[in-house]
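What Swiss-Prot says about this one:
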type	residues	note
MUTAGEN	His29 to Asp	Impaired polymerization leading to an altered polar localization and abnormal cell division planes in the root; when associated with A-78 or R-78
MUTAGEN	Asp78 to Ala or Arg	Impaired polymerization leading to an altered polar localization and abnormal cell division planes in the root; when associated with D-29
MUTAGEN	Cys233 to Ala	Altered association to cell membranes. Delocalization from cell membranes and impaired ability to alter cell division planes; when associated with A-234
MUTAGEN	Gly234 to Ala	Delocalization from cell membranes and impaired ability to alter cell division planes; when associated with A-233
Amino acid sequence: MESNGGGGEVRRVNLVYFLSRSGHVDHPHLLRVHHLSRNGVFLRDVKKWLADARGDAMPDAFSWSCKRRYKNGYVWQDLLDDDLITPISDNEYVLKGSEILLSSPKEDYPNVEKKAWVTRNGGIDAEEKLQKLKLTSEKIQKESPVFCSQRSTATTSTVTEESTTNEEGFVLKKQDPKTVSGQRDGSTENGSGNDVESGRPSVSSTTSSSSYIKNKSYSSVRASHVLRNLMKCGGLDTNDAVLVPLNKSRSGAFGPAWEDERRYQYHQQHNARKSFEGAWSGIKMKETIEFCKPKVAPSKPSMAPLCSQCGKLFKPEKMHSHMKLCRGMKNSSANNDLMTSNNTVKPRQQRCRNIPGNPLGHQRVLTTTLKE
């Protein structure tokens, strides 16, 4: 302990505190400070020390309580800023900080109701969206037959026009022979101009008589076409005059020639492919045969001697047999025989001379050996 000039005591305080977050208690922390106070330690002092050590926002994020004796055990006493903390021992304090929830259960209840209301509205919105989708689909279905009917009416109008032209031609062909004869008489009498004028009333009379038939045929044809277009939705109508079959190009003048050329090219390509495959297979077969052959080690250069007579190689252990069979040896032996025969001593007669002291007086022949 140390004394101060003011009479207070400076004590070293050991502060042990626990932090509890969402029901989980952390490992205890130890904080040692020097405290000068006559009245003890308050919670505001502890918060000041924790703010200096852990940050300004840390102490206010927890609710604090101290550990103290109670009867035969210990309890946690909740504290406020002005409460005095009772030590567990002489200069040791044990505190626990519980994390403060941001929202209380009372505040959560309206949020839950709001979420329920939102989910209900969301469900209502989903139902409204489904209804809107149904309405749009119905509108599309209603509009699409109108489009098809418009298209079908256009097609039926073209069909009816064609039918009218065909029927008019047919009616003109089926005129009465009397009217035709009258027209011919008029043409002979009045010329070409009067012929046209005489023909007009006949055409008008025939058309007026067949108007009922035309209307009836128009109505039947139109009804049949409308029904068919409604069944097809007007999207599958095609103009057969525009369609050109693909076989016409082949049936033309150049069709057979083109087919023959194509077949010839195909056969050429096929034969070339076959020849290439055959050559390639032959090369592969040769390579495989050469690969499968046993590889002979390169022979070492023989050290056998050469015969000086015939120039052939012979083994040293077979020298005698080679000498017997060698032609050069035989030839050399024959030459040696000739040489020996030529080098033999031949008696050579010389001129006789009289040897003095020979009473017989006959001549003595001196023989000398000469070597060639």
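Glycine residues also receive a Cβ, built from the backbone N, Cα and C atoms like all the rest.
Heads up, this one's the original sequence, none of the swaps are in it.
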Given the mutagenesis positions His29, Asp78, which one is most crowded in terms of C-beta atoms within 10 angstroms? His29
Give me the CA-CA distance between Asp78 (mutagenesis position) and His29 (mutagenesis position), in Å, as a whole number. 19
